[in-house]
Amino acid sequence: MADAFGDELFSVFEGDSTTAAGTKKDKEKDKGKWKGPPGSADKAGKRFDGKLQSESTNNGKNKRDVDFEGTDEPIFGKKPRIEESITEDLSLADLMPRVKVQSVETVEGCTHEVALPAEEDYLPLKPRVGKAAKEYPFILDAFQREAIQCVDNNQSVLVSAHTSAGKTVCAEYAIALALREKQRVIFTSPIKALSNQKYREMYEEFQDVGLMTGDVTINPTASCLVMTTEILRSMLYRGSEVMREVAWVIFDEIHYMRDSERGVVWEETIILLPDNVHYVFLSATIPNARQFAEWICHLHKQPCHVIYTDYRPTPLQHYIFPAGGDGLHLVVDENGDFREDNFNTAMQVLRDAGDLAKGDQKGRKGGTKGPSNVFKIVKMIMERNFQPVIIFSFSKKDCEAYALQMTKLDFNTDEEKKMVEEVFSNAIDCLSDEDKKLPQVEHVLPLLKRGIGIHHGGLLPILKETIEILFSEGLIKALFATETFAMGINMPARTVLFTNARKFDGKDFRWISSGEYIQMSGRAGRRGMDDRGIVILMVDEKMSPTIGKQLLKGSADPLNSAFHLTYNMVLNLLRVEEINPEYMLEKSFYQFQHYRAIPGVVEKVKNSEEQYNKIVIPNEESVVIYYKIRQQLAKLGKEIEEYIHKPKYCLPFLQPGRLVKVKNEGDDFGWGVVVNFSKKSNVKPNSGELDPLYVVEVLLRCSKESLKNSATEAAKPAKPDEKGEMQVVPVLVHLLSAISSVRLYIPKDLRPVDNRQSVLKSIQEVQKRFPDGIPLLDPIDDMGIQDQGLKKVIQKVEAFEHRMYSHPLHNDPNLETVYTLCEKKAQIAIDIKSAKRELKKARTVLQMDELKCRKRVLRRLGFATSSDVIEMKGRVACEISSADELLLTEMMFNGLFNDLSAEQATALLSCFVFQENSSEMPKLTEQLAGPLRQMQECAKRIAKVSAEAKLEIDEETYLSSFKPHLMDVVYTWATGATFAHICKMTDVFEGSIIRCMRRLEELLRQMCQAAKAIGNTELENKFAEGITKIKRDIVFAASLYL
């Protein structure tokens, strides 16, 4: 039905289909003058303005015309197809997840819903009989009681609540229950540091607990295993025995699933887990918790409860501190009401302080002028007894700079100083004497003794843990941290201070999102200790009340899938018998979220089709044919315009005084006069070539309002009833919608307003002289364009115009009315078509094309056969999950590692695991530069194969993802240098070096396994030697939590 408006009828010339270029421009040869695009003359005109009138009444068919009057069935009359299409689309219901959601009850600010398979009836939860698996010394909150009841009934539950609300209670209960029933339980967390802390907590509570993080394995046969999600994923792919005995899996911080890089691991894991396992998901507040539960229910055919609460045990007060001011403004009170008047006062202070505030930023090089704002606030917090405070900054450098400004202050008593020293010396006791003298270790102690701490990724892990312990013991009163501190670790303070409301997210500076603000500000207010938490936001540039309100009162970020394919995933799924990569795509949360849109689209199609059928057009066939002719003319007009706009044709005619018509999207300026034109070169973003841009300066009638505020580029046309002001506006060539054959005389000096306005009078004179519209330059006769393509288009135009004039409708008095109806109906047809495309897309599994491309790459590189059977190379790549498995496998099979020493191989592998940016590129010696070049050659080959397989890949970006910045550092460390020595070789933070080394050790272990898989003992021993070379001293000092 909808394709009734296609143009396949209109191949006017045999074997030459009309080129689809666009809409709306046509032309007519009239008395030898090219009269320009439709609509350019007044309605009365004899020019094509939607309809052409012509003296020609030749009804005889032109040879070249297609005799289509009889072949075209009534476009709108294909009723049956409509009905069929709807029913066909409704069969999508089979695809739709069959899940229903039942609301259970809502008690004391906590909602409880359950998602269950559509064919099951909801059975109310049974109250517990007998003793609880674990007793608590305090009264449980409503949401904790509800969640525990789900666990007692052996049903999965997602608990979504604020950080300090006490979600861990629900997890502990599930562990206690599993241990009592002699079942195994797995607790997974997103980061190793968090796993270590959780292990510590669980071990103190239950004893029968083990830990597996890739770095460390403790008691792997325990009934309760704490592990990172990556380890669980690889256990599932390996078909580990452990999985057979597991009854419960607890996912901590499930909102981490939206992490663009590692979130996919959660999804894979949840999909791979067997249906008989039950789950406890702990999450920060997410608005779409119910959707997640529906997915779990759809995936594992079991009910999944959602317990959601916005409750905060300690309410928060939010203040703004405007830079340059000296006081706090309460903008959200403890009841959660936004106080707009206070917000506006704060912004007023900011405006008044204006330039003063700008000068107060700390200089990166020198000190700051006088005490900084941060210093003022922290001092005030201490005086008012609002400590402990966490001060969040968005860069490691800022953290340290602010902390160093505090050195004049001292928040600890002598007693506390002694304790700090004792904890500190015990913590670093395991380090060698040399490592104890590292600058970072020596510098941090004096700060800690004063009750000031620093916490960011660049710190040595052992210092980071020491600081966490001191903070939780109340020995640090002011902690300067980056946002990673807000991840998971339950270490609340009384006050949270943001040093800035903007952050750099790798691409640009932006306001922090309300979700990030909620996560970080949630650290304020300690349960049972503070009656309220205090959050202070420092603002140094004006924000509108809308942005302010959105930030301070916005909702949490939804949990959206970050699922994407990886080669390791595809290969592992090809290796495992009972599951394939297609299954993984179909079952992903990504696909599920996509399916949820289907009912809306079906509804849209239905409504549009009803509207469509309501529009009745008399003599429909004939009207549609006429409509199509006009559409076709419009399209051809656009093509002609494209020829005219080619700089080589139009530039010679853009002399000063030439009348041109300017139209920019919705803004139609009408006729103006060319003043000048210039050529600007524009660098193309991807190729770096110069692309000349031609800018024409045109004198146009603009609205005075639009000229007030900014550059002339922002000028808007004057409204019909307004006099407007003539102004010279720079216009890109393609915005000229018509070029006239008329030229006017323009005054030499256009600065005086009167001179400019005089030109407007001249233009109006010309318009009076040509009531049928100002004559345009004829592309062939005037502009002398000899292009064969253009001649063809003009021939087609003549044929169509002839056809239009001879159409019975053309001179019909009701033409406009029926034509408008026809246009409306055609638009609905287009909408239906696009909605159906949407439906079709909704049925297809997303990313399936990418999967095909990836399989193509695997076949071409010899990792798998054409029938998806995994080859030797593929089995090797399955062993490597923490770095680029394709490239490493290729390097191994090409013998790239064979001639390298263990130290060289280790240094080369560091490129795969170092992820930060370093400003300086090390000067590499040939023994490192050689292997690096070979690796890059190998990577280029993979990029080439990927591009040939139609994968979107940019060779530059791909190559730059391997960062050689620490190669020399790792090489020197592997040859036995001290940590102090390698720190001096680079500007990378100590903590980042250690993180790189620990990742490297994990990769080396995987490389050992990979070498073992091909039976290359020599290579296996080389990688193992690499491990022993780097695994020493402070780099691998054990975590204090273990």
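Backbone N, Cα and C define each Cβ position, glycine as well.
Just the original residues are modelled here, none of the noted substitutions.
If you take the C-beta of Ile139 (ATP binding site) and look for same-chain residues 6 or more apart in sequence within under 8 angstroms, you find none. Per Swiss-Prot, the feature ATP binding site maps to Ile139, Ala161, His162, Thr163, Ser164, Ala165, Gly166, Lys167, Thr168.
Under the heading domain 'Helicase ATP-binding', Swiss-Prot lists 148-304, citing sequence analysis as support. Mean pLDDT, taken over the domain 'Helicase ATP-binding' (148-304), works out to 90 on the 0 to 100 scale.
The domain 'Helicase C-terminal' annotation in Swiss-Prot covers 405-577.
The mutagenesis experiment Glu253 to Gln is recorded by Swiss-Prot, whose note states: Abolishes RNA helicase activity. Under the DSSP three-state reduction, Glu253 (mutagenesis position) is assigned to coil, being neither helix nor strand.
One mutagenesis experiment catalogued in Swiss-Prot, Arg658 to Ala, is accompanied by this note: Decreased interaction with NRDE2. Within 10 Å of the C-beta of Arg658 (mutagenesis position) there are 24 other C-beta atoms, taking all protein chains into account.
Under its mutagenesis entries, Swiss-Prot includes Glu697 to Arg with the note: Decreased interaction with NRDE2. Look at Glu697 (mutagenesis position): DSSP puts it in a strand.
For the published mutagenesis Arg743 to Glu, Swiss-Prot gives the following note: Decreased interaction with NRDE2. Impairs the binding of both NVL and NOP53. For Arg743 (mutagenesis position), the same-chain residues 6+ apart in sequence whose C-beta sits under 8 angstroms from its C-beta are Gln655, Gly657, Arg658, Leu659.
Rounded to a whole number, the distance between the Cα atoms of Thr168 (ATP binding site) and Glu697 (mutagenesis position) is 67 Å. A distance of 13 Å separates the Cα atom of Glu253 (mutagenesis position) from that of Gly166 (ATP binding site). For Glu253 (mutagenesis position), the number of other Cβ atoms no farther than 10 Å from its own Cβ, over all displayed protein chains, is 21.
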